Amino acid sequence: MPVKKKRKSPGVAAAVAEDGGLKKCKISSYCRSQPPARLISGEEHFSSKKCLAWFYEYAGPDEVVGPEGMEKFCEDIGVEPENIIMLVLAWKLEAESMGFFTKEEWLKGMTSLQCDCTEKLQNKFDFLRSQLNDISSFKNIYRYAFDFARDKDQRSLDIDTAKSMLALLLGRTWPLFSVFYQYLEQSKYRVMNKDQWYNVLEFSRTVHADLSNYDEDGAWPVLLDEFVEWQKVRQTS
């Protein structure tokens, strides 16, 4: 989860590198190297008091974990801010804004996860990753990401933020992602609205990589109609 300092587009969730003239996205690994989490005894029950004290290790005077606290939190748990596991955690906490956890979000979410310390959260990493492999949970995470990443005074995602979040969520699994990314790079679109965002996931799940089953008369957004047309021209040229 990129740390936002001024509510602009997020830090690059997937770095983009030049390769043979074509831009390809590199997705961060799920977890950087870290010491193994300490095994937690079943007798060590969840403590709301301990969870609150843990929150204050990172919160500022406004009782919010902001950019600086978030960086320290990520360092302590051994996860890069851009790592997709941070997006899953934010979803579990029902966090409203990227790069920020309120006290209410922290206590409600960590109570749900039964985590009141770093080690317990690290022991939940496999569970958090597993949510990405569940079709229903992934859909919920994907939809959550739209409102989570957008500036709250805007109805749509700016296109750079959309590309970064799509890279994080679909870059590893959608065969057409790199092509779609190239399309967005050269397109006229400067924002992506919620309907377009939702339909990109549906498109990635239902349309074949060769576009052979794409229904031109279907209720797809114009953005995707234009993408298909653009790609077919490239394939025949």
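Even glycines carry a Cβ here, placed using N, Cα and C.
In this structure the noted substitutions are not present, so the sites keep their original residues.
Database features (Swiss-Prot):
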- 46-232: domain 'DCUN1' (DOMAIN)
- Asp195 to Ala: Loss of interaction with CUL1, CUL2, CUL3, CUL4A, CUL5, CAND1 and RBX1; when associated with R-219 and A-225. Does not affect localization at nucleus; when associated with R-219 and A-225 (MUTAGEN)
- Asp195 to Asn: Loss of interaction with RBX1, CUL1 and CAND1 (MUTAGEN)
- Ala219 to Arg: Loss of interaction with RBX1, CUL1 and CAND1. Loss of interaction with CUL1, CUL2, CUL3, CUL4A, CUL5, CAND1 and RBX1; when associated with A-195 and A-225. Does not affect localization at nucleus; when associated with A-195 and A-225 (MUTAGEN)
- Asp225 to Ala: Loss of interaction with CUL1, CUL2, CUL3, CUL4A, CUL5, CAND1 and RBX1; when associated with A-195 and R-219. Does not affect localization at nucleus; when associated with A-195 and R-219 (MUTAGEN)
- Asp225 to Asn: Loss of interaction with RBX1, CUL1, CUL2, CUL3 and CAND1. Does not affect interaction with UBE2M and NEDD8. Fails to augment Cul3 neddylation beyond basal levels (MUTAGEN)
- Glu226 to Ala: Loss of interaction with RBX1, CUL1, CUL2, CUL3 and CAND1. Does not affect interaction with UBE2M and NEDD8. Fails to augment Cul3 neddylation beyond basal levels (MUTAGEN)
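A gap of 10 Å separates the Cα atoms of Asp225 (mutagenesis position) and Ala219 (mutagenesis position). For the domain 'DCUN1' (46-232), the predicted model reports an average pLDDT of 97. Between the C-alpha atoms of Ala219 (mutagenesis position) and Asp195 (mutagenesis position), the distance comes to 11 Å. Glu226 (mutagenesis position) is 15 Å away from Asp195 (mutagenesis position) when you measure Cα to Cα.
Taking a C-beta cut-off of under 8 Å and a sequence gap of six or more, Glu226 (mutagenesis position) has these contacts in its own chain: Ser187.
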